[in-house]
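Engineer: Quick one: the structure is below, and I'll ask about it shortly.
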Amino acid sequence: MSHIQRETSCSRPRLNSNLDADLYGYKWARDNVGQSGATIYRLYGKPDAPELFLKHGKGSVANDVTDEMVRLNWLTEFMPLPTIKHFIRTPDDAWLLTTAIPGKTAFQVLEEYPDSGENIVDALAVFLRRLHSIPVCNCPFNSDRVFRLAQAQSRMNNGLVDASDFDDERNGWPVEQVWKEMHKLLPFSPDSVVTHGDFSLDNLIFDEGKLIGCIDVGRVGIADRYQDLAILWNCLGEFSPSLQKRLFQKYGIDNPDMNKLQFHLMLDEFF
């Protein structure tokens, strides 16, 4: 994400009337990094007031914002997350207002302090093990491959998959080819844990050298642990193959399952 401006200053958007009173006096910036389909704003600069984030979704994206609110409520018992300040749902829109976790994303920290890469990866691995150790029986959300494949197929059939955003290994592939090659990697035995669903460097927040929380939890649910490992491994590839290798070592996997890894990377292309 280093090639784009991460946010852009903007004017206050038109808001649901129930939010108006709380948000006067803030400066506004629109996020350019998130790929959820929702519009995300950072609210800052109001004297004696906390920094906030506001996420807005319309249509089907409103359902995604609602999913995130529900998962934030549940996961906060186990992991450090933003706090919900306000949630509004109408037939067409959803608004989710949360506190901001102070600090910088793991991506930003790796860019600014490349010599700290090993320490950063170690912290990521420990945090991920903590998430994956939450008892599956406590999780009410399903995100297994059957569920995700159904979502992926629906997105493909409705023309919602952006082939121009595929990883370099699949650059120029039609969506149908990714679908076909992905299915060649099935079946495999699932190793189900509670997953984040989009465990990328931009969704993990560091402050003063410590990993203090995660954001964008709308895909949290029970799935194979490689759902998270694959996405994080892929992100680390932007920095160094040695960091990719270290991730598995510190997580506790001596021999990574490359079949599962590739399956989940292909699956992620549909979202």
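For all residues, glycine too, the Cβ spot is worked out from N, Cα and C.
Just lifted these from Swiss-Prot, have a look:
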ACT_SITE  D198  active site, proton acceptor
VARIANT   K27 to R  In plasmid Rts1 and strain X
VARIANT   V126 to A  In plasmid Rts1
VARIANT   A150 to T  In plasmid Rts1
VARIANT   L247 to F  In plasmid Rts1
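Distances, neighbours, how buried they are, the whole picture for these features please.
Structural biologist: Counting only same-chain residues six or more apart in sequence, the Cβ atoms lying under 8 angstroms from the Cβ of D198 (active site, proton acceptor) belong to D216, G218, R219, I231, F271. The DSSP secondary structure for D198 (active site, proton acceptor) is coil.
According to DSSP, K27 (variant position) sits within a strand segment.
Listed in sequence order, L211, K250 are the same-chain residues at least 6 apart in sequence whose CB falls under 8 Å from the CB of V126 (variant position). V126 (variant position) falls within a helical segment according to DSSP.
All chains included, 10 other C-beta atoms sit within 10 angstroms of the C-beta of A150 (variant position). A150 (variant position) carries a helical DSSP state (H, G or I).
The Cβ of L247 (variant position) has 21 neighbouring Cβ atoms from other residues within 10 Å, across all protein chains displayed. Following the DSSP three-state reduction, the secondary structure of L247 (variant position) is helix.
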Engineer: Any idea what the Cα distance is from L247 (variant position) over to K27 (variant position), rounded to a whole Å?
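Structural biologist: Cα-Cα distance, L247 (variant position) to K27 (variant position): 38 Å.
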Engineer: Around the C-beta of K27 (variant position), how many further C-beta atoms are within 10 angstroms, looking at every protein chain?
Structural biologist: 13
Engineer: Any idea what the Cα distance is from K27 (variant position) over to A150 (variant position), rounded to a whole Å?
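Structural biologist: Approximately 40 Å lies between the Cα of K27 (variant position) and that of A150 (variant position).
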